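Here is the structure we will look at, set down as structure tokens.
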Amino acid sequence: MDTMTLFTTSATRSRRATASIVAGMTLAGAAAVGFSAPAQAATVDTWDRLAECESNGTWDINTGNGFYGGVQFTLSSWQAVGGEGYPHQASKAEQIKRAEILQDLQGWGAWPLCSQKLGLTQADADAGDVDATEAAPVAVERTATVQRQSAADEAAAEQAAAAEQAVVAEAETIVVKSGDSLWTLANEYEVEGGWTALYEANKGAVSDAAVIYVGQELVLPQA
């Protein structure tokens, strides 16, 4: 869930729109400590089917729209699950390994259009075994860098922040748990408009629709 490019099918164009980076907060650093493939993982055939939908099965694709590889990682999603370099430059096996970690964290909602099209469920994720070689993932720590402003600018910023906090205070919020994704949360809380509406309501905090963090607080869209 951020510049890279994806295969230009209707599915990938939609994924590109939902994964656009929105300014709202500055991330000075993000480090995940240890990653592990799930004890149960989807079969290679399942990943081949997903890749066929996402990129016509082209594991080394980079067409310039912010997505890479067979299952169309964004660079931020790839790095969040421990990937190095660019996804399309990694082997198919490495891409599948990182995709398994992302699927374990986010569910099939990390690929909302193609997973629904293919009818993928948790049963597909439990179809094959892989060895866990690293530590379990933990929530990402983030820090914000604030540029110093003049006294007048600071006063205006404080007023804007107070107004934003007042709006957030009136809205219902939820806290991300392990295994959550925008797709699963939208279903759980019956969000009108689905995961895309939940993403739109949290653009300031969620830069990539495929990547949310354990402990992160999200605002539920108001009906």
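Note: Cβ is positioned from N, Cα and C throughout, glycine not excepted.
Original residues only.
Keep in mind the model is a prediction, meaning the values are calculated, not measured.
Asp48 (mutagenesis position) falls within a helix when secondary structure is assigned with DSSP. Non-local contacts of Asp48 (mutagenesis position) by the CB criterion (under 8 A, 6+ apart in sequence, same chain) comprise Gly57. Where Swiss-Prot documents Asp48 to Ala as a mutagenesis experiment, the accompanying text is: <2% MUF tri-NAG hydrolysis, 20% M.luteus cell wall muralytic activity, loss of resuscitation activity; when associated with K-54.
Per Swiss-Prot, mutagenesis Cys53 to Lys is noted as: 6% MUF tri-NAG hydrolysis, 20% M.luteus cell wall muralytic activity, loss of resuscitation activity; when associated with T-114. When secondary structure is read from DSSP and collapsed to three states, Cys53 (mutagenesis position) falls in the helix class.
One mutagenesis experiment named in Swiss-Prot is Glu54 to Gln, and its note says 60% MUF tri-NAG hydrolysis, 25% M.luteus cell wall muralytic activity, about 2% resuscitation activity.
Cβ neighbours within 10 Å of Glu54 (mutagenesis position), excluding its own Cβ and spanning all shown chains: 27. Among the sequence features in Swiss-Prot, the mutagenesis site Glu54 to Lys is noted as follows: <2% MUF tri-NAG hydrolysis, 20% M.luteus cell wall muralytic activity, loss of resuscitation activity; when associated with A-48.
Under its mutagenesis entries, Swiss-Prot includes Glu54 to Ala with the note: 30% MUF tri-NAG hydrolysis, 25% M.luteus cell wall muralytic activity, significant loss of resuscitation activity.
Quoted from Swiss-Prot for the published mutagenesis Gln72 to Lys: Little effect on function. For Gln72 (mutagenesis position), the Cβ neighbour count at a 10 Å cut-off comes to 33, with all displayed protein chains included. Taken residue by residue with DSSP, Gln72 (mutagenesis position) is part of neither helix nor strand, so it is coil.
Listed in Swiss-Prot is the mutagenesis experiment Cys114 to Thr, annotated as follows: 6% MUF tri-NAG hydrolysis, 20% M.luteus cell wall muralytic activity, loss of resuscitation activity; when associated with K-53. Cβ-based neighbour count (10 Å, all protein chains) for Cys114 (mutagenesis position) stands at 23. DSSP gives Cys114 (mutagenesis position) a helix state.
Annotation comment: Swiss-Prot describes 172-220 as domain 'LysM'.
Here the C-alpha separation of Cys114 (mutagenesis position) and Cys53 (mutagenesis position) works out to 6 Å.
Each residue contributes its Cα atom, and for Glu54 (mutagenesis position) and Gln72 (mutagenesis position) these two points are 6 Å apart. If you measure from the Cα atom of Gln72 (mutagenesis position) to that of Cys53 (mutagenesis position), you get 10 Å.
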